[in-house]
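Novice: Got a structure for you, written out below as structure tokens; questions coming shortly.
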Amino acid sequence: MAARCSTRWLLVVVGTPRLPAISGRGARPPREGVVGAWLSRKLSVPAFASSLTSCGPRALLTLRPGVSLTGTKHNPFICTASFHTSAPLAKEDYYQILGVPRNASQKEIKKAYYQLAKKYHPDTNKDDPKAKEKFSQLAEAYEVLSDEVKRKQYDAYGSAGFDPGASGSQHSYWKGGPTVDPEELFRKIFGEFSSSSFGDFQTVFDQPQEYFMELTFNQAAKGVNKEFTVNIMDTCERCNGKGNEPGTKVQHCHYCGGSGMETINTGPFVMRSTCRRCGGRGSIIISPCVVCRGAGQAKQKKRVMIPVPAGVEDGQTVRMPVGKREIFITFRVQKSPVFRRDGADIHSDLFISIAQALLGGTARAQGLYETINVTIPPGTQTDQKIRMGGKGIPRINSYGYGDHYIHIKIRVPKRLTSRQQSLILSYAEDETDVEGTVNGVTLTSSGGSTMDSSAGSKARREAGEDEEGFLSKLKKMFTS
């Protein structure tokens, strides 16, 4: 039980299901939240309040100014108050609706409302019937908590004794729902919609279009202008973006006087917002375009030239403007049979002969932009890397180029001529750092090695004992 009175109003918490009986006429049980009280005798607040303790507070009764509480000689009066029963008292907390703590700042409240309003906007949740209700609840909560006066009143009395449409100094019963159109509230705060048409505002909630583009390795590394087919919302070609059917006229909007803006009274505040009748155009379309239906924009299939920046990677997504819209393109880069990529660096293999590895020389390697002359130092080992600075991929978010690393691979022949085999056997005789054995070479007791007689005689017949072969020269070079 609670009672609060002032010179202007009296707020009494009435017990249900039955009001206290008064001699002459008794109060009837409330029907559908409406109470009619006919009082024909003296009424005092203590006597009336004492009868409420048995049932407990369940309803709100507001007695308006001019009611005599201690006694009156004038005719019986009628006090009729529309109110909700215990259900409104269980309304979800505004702070919980916005997901903010009770001590949240105005910046936090605005940020929470913005994020949730975008998430539950009816235009982005057309298949969810509860989205519109949730969107309205968010507007209702933000309308109260964004006003410091209303917020203090809500913190003190809660939704049961607060009317968001009233001013900070006036109290009345709870009406429920926001006093401003949720759509208008959203536009006013976050729409940036003072001079745009309603069709343009709708595009804010369109899902971004995503496309996949196939690229070769070289196209991704060096960049390319590639023609691409997209479906985008662009200016309607039939009405040229005007929205009305060609040959027809538009009507002046009398709702906003042609200004495109309307004034909304929200109690102690006056708010200027986009006209709900014409959507900010200042005019009404009588005969909408049959293609865009008055929006001024229509979905069109267009072939556009997409400038692919040099250095994009596989799976990378970029945002590109196309007409008045933006699209997202995810690149799928094919693997190269020559190059391997590591950021801005590329790697490739270069096969050289045994002679090139031993004696050194030059070789030609395929580069990303041109053929590269590679210098092979003597004694090059397999898998040794040779760095070619600045021959890699452009750095997409920086300056300069990556490097090209060439991995040396020594190509060993699978088949030898008799001459080549004899020369290799001659070279193997003088090798001392061999672990294991070599076919055709026999180890001696002193630790040296000699060719087998059959292999040696055959080699001498073909090569000639007095002829110095290629590998013999190599042997002298390494043993001298």
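Including glycine, each Cβ sits where the backbone N, Cα and C put it.
Don't expect the noted substitutions in this model, because it carries the original residues.
So Swiss-Prot has the following annotated:
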DOMAIN    93-158  domain 'J'
MUTAGEN   His121 to Gln  Loss of modulation of apoptosis
BINDING   Cys236, Cys239, Cys289, Cys292  Zn(2+) 1 binding site
BINDING   Cys253, Cys256, Cys275, Cys278  Zn(2+) 2 binding site
Novice: Over all shown protein chains, what is the count of other CB atoms within 10 A of the CB belonging to Cys289 (Zn(2+) 1 binding site)?
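Specialist: Cβ-Cβ neighbours of Cys289 (Zn(2+) 1 binding site) within 10 Å number 22.
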Novice: If you draw a 10 Å sphere on the Cβ of Cys236 (Zn(2+) 1 binding site), how many other Cβ atoms land inside?
Specialist: 22
Novice: Using DSSP, how many residues in the domain 'J' (93-158) fall into helix, strand and coil?
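Specialist: Once the DSSP states are binned, the domain 'J' (93-158) shows 47 helix, 0 strand, 19 coil.
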Novice: Counting distance between Cα atoms, which of the recorded positions His121, Cys253, Cys256, Cys275, Cys278 is nearest Cys236 (Zn(2+) 1 binding site)?
Specialist: Cys278
Novice: Work out how many Å separate Cys275 (Zn(2+) 2 binding site) and His121 (mutagenesis position) at their Cα atoms, rounded off.
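Specialist: His121 (mutagenesis position) has its Cα 19 Å from the Cα of Cys275 (Zn(2+) 2 binding site).
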Novice: Pick from Cys239, Cys253: which of these binding-site residues has the biggest number of other Cβ atoms within 10 Å of its Cβ?
Specialist: Cys239
Novice: Looking at the recorded positions His121, Cys253, Cys256, Cys278, which has the shortest Cα distance to Cys292 (Zn(2+) 1 binding site)?
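Specialist: Among His121, Cys253, Cys256, Cys278, Cys278.
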Novice: Please report the number of other Cβ atoms within 10 Å of the Cβ of Cys275 (Zn(2+) 2 binding site).
Specialist: 20
Novice: Other residues near the Zn(2+) 1 site, CB within 8 A of the CB centroid of Cys236, Cys239, Cys289, Cys292?
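Specialist: Everything else in range on the chain: Glu237, Arg238, Asn240, Gly241, Lys242, Gly243, Asn244, Glu245, Pro288, Val290, Val291, Arg293, Gly294, Ala295, Gly296, Gln297, Ala298.
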Novice: Between Cys256 (Zn(2+) 2 binding site) and Cys289 (Zn(2+) 1 binding site), find the distance joining the two CA atoms and give it rounded to the nearest Å.
Specialist: 23
Novice: Hey, does DSSP put Cys278 (Zn(2+) 2 binding site) in a helix, a strand, or just coil?
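Specialist: Cys278 (Zn(2+) 2 binding site) sits in coil per DSSP, no helix or strand.
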Novice: Taking the center of the Cβ atoms of Cys253, Cys256, Cys275, Cys278 at the recorded Zn(2+) 2 site, which other residues in this chain have a Cβ no more than 8 Å from that point?
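Specialist: Here the non-site neighbours turn out to be Tyr255, Gly257, Gly258, Ser259, Gly260, Met261, Glu262, Arg276, Arg277, Gly279, Gly280, Arg281, Gly282, Ser283, Ile284.
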